[in-house]
Amino acid sequence: MSSIKIECVLPENCRCGESPVWEEVSNSLLFVDIPAKKVCRWDSFTKQVQRVTMDAPVSSVALRQSGGYVATIGTKFCALNWKEQSAVVLATVDNDKKNNRFNDGKVDPAGRYFAGTMAEETAPAVLERHQGALYSLFPDHHVKKYFDQVDISNGLDWSLDHKIFYYIDSLSYSVDAFDYDLQTGQISNRRSVYKLEKEEQIPDGMCIDAEGKLWVACYNGGRVIRLDPVTGKRLQTVKLPVDKTTSCCFGGKNYSEMYVTCARDGMDPEGLLRQPEAGGIFKITGLGVKGIAPYSYAG
């Protein structure tokens, strides 16, 4: 086992950092701060951060094949023009639910942008239940709705053979799997592959590694856990010096580093004194496993 090193590479003070995505061409980490309505890009070489503020909560960001990015802003799928710091709406969901917003999102191997919604929280993880749904934005900009009755639509990724879709609805305390049809984007046969233990708290963001194992950030649990979705066993726990770990992705040279986002919202002054790096961006090295490159939206 190589020795694991955890460092806060960016003391960003995110209210709720989320959706880390590695952009190989710029050696940068993209991420969002949801309630601050910001999309951020941290250059791993210069250590500089560029921030773009939107007009509604920004819950996820993804790469786009034609250049620029796509993001979920409020209840809208948007295209982002980074240079002009502007967003163009591609589609809107949940028109009948004025209190909803998007949460986590990610692009599938065919270039569709998957993202789910939730009711706006009154406090972290406190919200009206069953208000959310899971959607995907196809490259032609039409939207498919998969299911509703979601509490907090969260982590998502696809198996290495693209035949399984993994998904987290946080308040189910479960990591679920679906059969996945890459050609059509259809999902079926939902089942649980891992139930979180009490001390692991709330499952949040998720990514897959090059060995097909899942990494889940545990909100209020201060850790990321590595799971085998085939056996349902937890293989590894990596604890961080902050409680409110929100999401994770691989990046850096050969995708050998893990980046973890976290939150400050909901912490009292004493907690912030105890965890001064809360809201920062963390880099974990020495895991001994690599990730895979993120997919880009094809529209």
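The count begins at 1 with the first shown residue.
Using the three backbone atoms N, Cα and C, a Cβ is placed for every residue, glycine included.
Taken straight from Swiss-Prot:
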type     : residues               : note
ACT_SITE : Asp204                 : active site, proton donor/acceptor
BINDING  : Glu18, Asn154, Asp204  : divalent metal cation binding site
BINDING  : Arg101, Asn103, Glu121 : substrate binding site
MUTAGEN  : Glu18 to Ala           : Reduces enzyme activity by about 90%
MUTAGEN  : Asn103 to Ala          : Reduces enzyme activity by about 95%
MUTAGEN  : Asn154 to Ala          : Reduces enzyme activity by about 95%
MUTAGEN  : Asp204 to Ala          : Reduces enzyme activity by over 98%
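On the structure: features taken from Swiss-Prot.
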{"residue": "Glu18", "record": "mutagenesis position", "DSSP class": "strand"}
{"residue": "Arg101", "record": "substrate binding site", "DSSP class": "strand"}
{"residue": "Glu121", "record": "substrate binding site", "DSSP class": "coil"}
{"residue": "Asn154", "record": "mutagenesis position", "DSSP class": "strand"}
{"residue": "Asp204", "record": "mutagenesis position", "DSSP class": "strand"}
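Shown in sequence order, Ser19, Asn103, Asp104, Ile152, Gly155, Ile168, Ser170, Gly205, Ala217, Tyr219, Thr246, Ser247 are the same-chain residues outside Glu18, Asn154, Asp204 whose Cβ sits within 8 Å of the Cβ centre of the divalent metal cation site. For the recorded positions Glu18, Glu121, Asp204, the ranking by surrounding Cβ atoms (within 10 Å, all protein chains) places Asp204 first. Largest Cα-to-Cα span within the substrate-binding set Arg101, Asn103, Glu121: 11 Å. Figure note: comparing Cβ neighbours within 10 Å for the mutagenesis positions Asn103, Asn154, the maximum is reached by Asn154. Applying an 8 A CB threshold to same-chain residues 6+ apart, the list for Arg101 (substrate binding site) reads Ala56, Pro57, Ser59, Gly74, Thr75, Thr117, Met118, Glu120. Distances between the Cα of Asn103 (mutagenesis position) and those of the recorded positions Glu18, Glu121, Asn154, Asp204 are shortest for Asn154. Note: the Cα of Asn154 (mutagenesis position) and the Cα of Glu18 (mutagenesis position) are spaced 10 Å from each other.
The substrate site, placed at the center of the C-beta atoms of Arg101, Asn103, Glu121, has further neighbours from the same chain whose C-beta lies within 8 angstroms: Ile34, Pro57, Ser59, Asn100, Phe102, Thr117, Met118, Ala119, Glu120, Leu127, Ile152. Between the CA atoms of Glu121 (substrate binding site) and Glu18 (mutagenesis position) there is a gap of 15 Å. It is 9 Å from the Cα atom of Glu18 (mutagenesis position) to that of Asp204 (mutagenesis position).
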